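Participant: The following block contains the structure, expressed as structure tokens.
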Amino acid sequence: MAAVSGLVRRPLREVSGLLKRRFHWTAPAALQVTVRDAINQGMDEELERDEKVFLLGEEVAQYDGAYKVSRGLWKKYGDKRIIDTPISEMGFAGIAVGAAMAGLRPICEFMTFNFSMQAIDQVINSAAKTYYMSGGLQPVPIVFRGPNGASAGVAAQHSQCFAAWYGHCPGLKVVSPWNSEDAKGLIKSAIRDNNPVVVLENELMYGVPFEFPPEAQSKDFLIPIGKAKIERQGTHITVVSHSRPVGHCLEAAAVLSKEGVECEVINMRTIRPMDMETIEASVMKTNHLVTVEGGWPQFGVGAEICARIMEGPAFNFLDAPAVRVTGADVPMPYAKILEDNSIPQVKDIIFAIKKTLNI
């Protein structure tokens, strides 16, 4: 009775507020998309947008791709635009380059970039050099794509990083996506580019889901080639990486943050042309640099970054020598314990960061 009389004595507006039914709601979960599906979506949208785009490679059509990246595209676009080829990288890469010279926009899939060695003449001599050799008269709008870098248990001839190989060649653009957003935005930009673009995907990342922001779901979503992304802001040290090791760098940064060390993690996205402006600006802020890559140490991507820092304005801002974290200088072993020790792990990145900061 006391509670009821208390309500009676209160103003009507206040009583109605107390009696109003309250609803609790949870925000919808962010859309999760795997890297595989993001690439598939990007190719699908570009095939739909431009009838000059087509995909060719081993098992890309009826089998939906060795890694199911082209799943559903053959059923949607048919034999003329999703083309299964014989096991001859030199042959179908040459056909693709010729088609690009004739005005089409081929996507040439290598089952693994290790097999692109069979077609290196077509990629370098035919695709990369033609625009220059023709005095700018003959563009070659072609995409070479497929899994790159270390895989699991496939040994030396199927496990290595080609970022430095192709990044060395003028006339090529080279991109190396990490997450689903990267994968879709970069594959679409690569297909629309009038130059040959090498898209270095990662086999171990295909099935990994990432949050897919609303802007990435648009058919107009593009990531500009030649622009890096700061994945984590920091003030103590700059950590630069590409492809799968970006995730390792973020894990290392999370561990070190608990110890008071704030790492700025840069996802390169593009190997060539390299976004040195973003890297230099970060180094000028943090005064320290660590590069991380899955490739071999000699003449690698990290070595190129360090050389450019030495030659540019950021060098005078360094408080300690730059440090590289790379794969081991050996062909990829088969045994799992040796394989794990041949590519950078989170502990290796943490060690390098602490070494650079002298902590």
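Yeah, the Cβs are placed from backbone N, Cα and C, and that goes for glycine too.
Just lifted these from Swiss-Prot, have a look:
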- GLU89: thiamine diphosphate binding site (BINDING)
- ILE142, ALA190, ILE191, ASP193, ASN195: K(+) binding site (BINDING)
- GLU259 to Ala or Gln: Does not affect interaction with DLAT (MUTAGEN)
- GLU262 to Ala or Gln: Does not affect interaction with DLAT (MUTAGEN)
- GLU264 to Ala or Gln: Does not affect interaction with DLAT (MUTAGEN)
- ASP319 to Asn: Reduces interaction with DLAT. Reduces multienzyme pyruvate dehydrogenase complex activity. Does not affect pyruvate decarboxylase activity (MUTAGEN)
- ASP319 to Ala: Inhibits interaction with DLAT. Does not affect pyruvate decarboxylase activity. Loss of multienzyme pyruvate dehydrogenase complex activity (MUTAGEN)
- ILE359 to Ala: Reduces pyruvate decarboxylase and multienzyme pyruvate dehydrogenase complex activity. Does not affect interaction with DLAT (MUTAGEN)
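Surface or core, plus neighbours and distances: that's what I need for these features.
Facilitator: Other Cβ atoms within 10 Å of the Cβ of GLU89 (thiamine diphosphate binding site) number 22 in total over all chains. DSSP assigns GLU89 (thiamine diphosphate binding site) to a helical segment in the three-state reduction.
Secondary structure from DSSP puts ALA190 (K(+) binding site) in a helix. Around ALA190 (K(+) binding site), taking its Cβ as the centre, 29 other Cβ atoms fall within 10 Å, counting all chains.
Annotation for GLU259 (mutagenesis position): no spatial neighbours, criterion Cβ-Cβ under 8 Å with sequence separation of six or more. Mapped onto three states, the DSSP output places GLU259 (mutagenesis position) in coil.
Its own atom aside, the Cβ of GLU262 (mutagenesis position) has 14 Cβ atoms within 10 angstroms in the protein chains shown.
Here GLU264 (mutagenesis position) comes close to ILE230, ARG232, GLN233, GLY234, THR235, ILE237, THR238, VAL239, SER282, LYS285, THR286: these same-chain residues lie at least six apart in sequence, with C-beta atoms under 8 angstroms from its C-beta.
DSSP gives ASP319 (mutagenesis position) a coil state; it is part of no helix or strand. Remark: ASP319 (mutagenesis position) has ASN287, HIS288 as non-local neighbours, by Cβ distance under 8 Å and separation of at least 6 in sequence.
ILE359 (mutagenesis position) falls within neither a helix nor a strand when secondary structure is assigned with DSSP, and so counts as coil. Within its own chain, ILE359 (mutagenesis position) has VAL261 as residues 6 or more apart in sequence whose C-beta sits under 8 angstroms from its own.
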Participant: Whole-number Å only: compute the distance from the Cα of GLU262 (mutagenesis position) to the Cα of ALA190 (K(+) binding site).
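Facilitator: Just about 34 Å between their Cα atoms.
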Participant: Relative to the mean position of the Cβ atoms of ILE142, ALA190, ILE191, ASP193, ASN195, the recorded K(+) site, which additional same-chain residues have Cβ within 8 Å?
Facilitator: ARG105, PRO141, VAL143, LYS173, SER189, ARG192, ASN194, PRO196, VAL197
Participant: Could you state the whole-number distance in Å separating the C-alpha atoms of ALA190 (K(+) binding site) and GLU89 (thiamine diphosphate binding site)?
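Facilitator: Distance (Cα to Cα, whole Å): 20 Å.
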Participant: Taking only the binding-site residues ILE142, ILE191, ASP193, ASN195, which one has a CA atom nearest to the CA atom of GLU89 (thiamine diphosphate binding site)?
Facilitator: ILE142
